[in-house]
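Some notes on the structure that comes next.
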Amino acid sequence: MQFDVTIEIPKGQRNKYEVDHETGRVRLDRYLYTPMAYPTDYGFIEDTLGDDGDPLDALVLLPQPVFPGVLVAARPVGMFRMVDEHGGDDKVLCVPAGDPRWDHVQDIGDVPAFELDAIKHFFVHYKDLEPGKFVKAADWVDRAEAEAEVQRSVERFKAGTH
């Protein structure tokens, strides 16, 4: 499975950018309240609809951060199942598609445990200081479950429902 991910937030940023789906422009949504930075490039999978009514979120492991609005051809290796104040907010973990430097990463177990722990720590705590926001459940699942969620999100998008 391969798809395009639109990057909204480069790795290392505290600014939370979002693509305005009506205008196509990148908007500064907010600054993170916690003194933390995004641990990967972060965006969404084109032509999907997640459980939260937004396109399905994606995290892309890249050797160097890219800019907001850049499309990255990616493939899933796992998914971070997360529940926040709005409900399900899953994040598909991806690597660049067609890049031989990532051939050894095929499933979640191929990603170093420390990297997974760092990403999990960020998403469990990045909303800690924001009034009314929280994360209550979060864990990693494998590539098969990630691919199934991507497929469900594509079907929701095509049906226009969530």
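Every residue gets a Cβ built from N, Cα and C, even glycine.
Keep in mind that what you see is a predicted model, and the values were worked out from it rather than measured.
Feature annotations, courtesy of Swiss-Prot:
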BINDING   E8, D57  Mg(2+) 2 binding site
BINDING   K16, R30, Y42, Y126  substrate binding site
MUTAGEN   H21 to K  4-fold decrease in catalytic activity with Mg(2+) as cofactor. 3-fold increase in catalytic activity with Zn(2+) as cofactor. Shifts the pH for optimal activity to 8.5
MUTAGEN   D54 to N  3-fold decrease in catalytic activity, and 2-fold decrease in substrate affinity
MUTAGEN   D57 to N  Loss of catalytic activity
BINDING   D84, D89  Mg(2+) 3 binding site
MUTAGEN   H86 to A  Nearly no effect on catalytic activity with Mg(2+) as cofactor. 10-fold increase in catalytic activity with Zn(2+) as cofactor
MUTAGEN   D89 to N  Loss of catalytic activity
ACT_SITE  D89  active site, proton acceptor
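Shown here: features listed in Swiss-Prot, placed on the structure.
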{"residue": "E8", "record": "Mg(2+) 2 binding site", "DSSP class": "strand"}
{"residue": "K16", "record": "substrate binding site", "DSSP class": "strand"}
{"residue": "H21", "record": "mutagenesis position", "DSSP class": "coil"}
{"residue": "R30", "record": "substrate binding site", "DSSP class": "strand"}
{"residue": "Y42", "record": "substrate binding site", "DSSP class": "strand"}
{"residue": "D54", "record": "mutagenesis position", "DSSP class": "coil"}
{"residue": "D84", "record": "Mg(2+) 3 binding site", "DSSP class": "strand"}
{"residue": "Y126", "record": "substrate binding site", "DSSP class": "coil"}
Neighbours of K16, R30, Y42, Y126 excl. site residues, C-beta within 8 Å of centre, substrate: I9, Q13, R14, N15, D29, L32, Y38
Under 8 Å by Cβ from D57 (mutagenesis position), counting only residues of that chain that are 6 or more apart: Y42, G43, F44, I45, G50, D89, D90, K91, V92
Largest tally of Cβ atoms lying within 10 Å of a Cβ, found at which of the binding-site residues Y42, Y126: Y42
Nearest recorded site to E8 (Mg(2+) 2 binding site) by CA-CA distance, among recorded positions R30, D84, H86: R30
Where D89 (mutagenesis position) falls in three-state DSSP terms: coil
Cα separation, Y126 (substrate binding site) to H86 (mutagenesis position) (Å, whole number): 15
Residue among recorded positions H21, D54, D84 with Cα closest to the Cα of Y126 (substrate binding site): D84
Nonlocal residues around D54 (mutagenesis position), in sequence order (Cβ under 8 Å, 6 or more apart): F44
Cα distance (Å, whole number) from H21 (mutagenesis position) to D84 (Mg(2+) 3 binding site): 22
Around the Cβ of E8 (Mg(2+) 2 binding site), the count of other Cβ atoms that are within 10 Å: 25
Pairwise Cα distance for R30 (substrate binding site)/H21 (mutagenesis position) [Å, integer]: 17
Most crowded position, judged by CB atoms within 10 A, among D84, D89 as recorded positions: D89
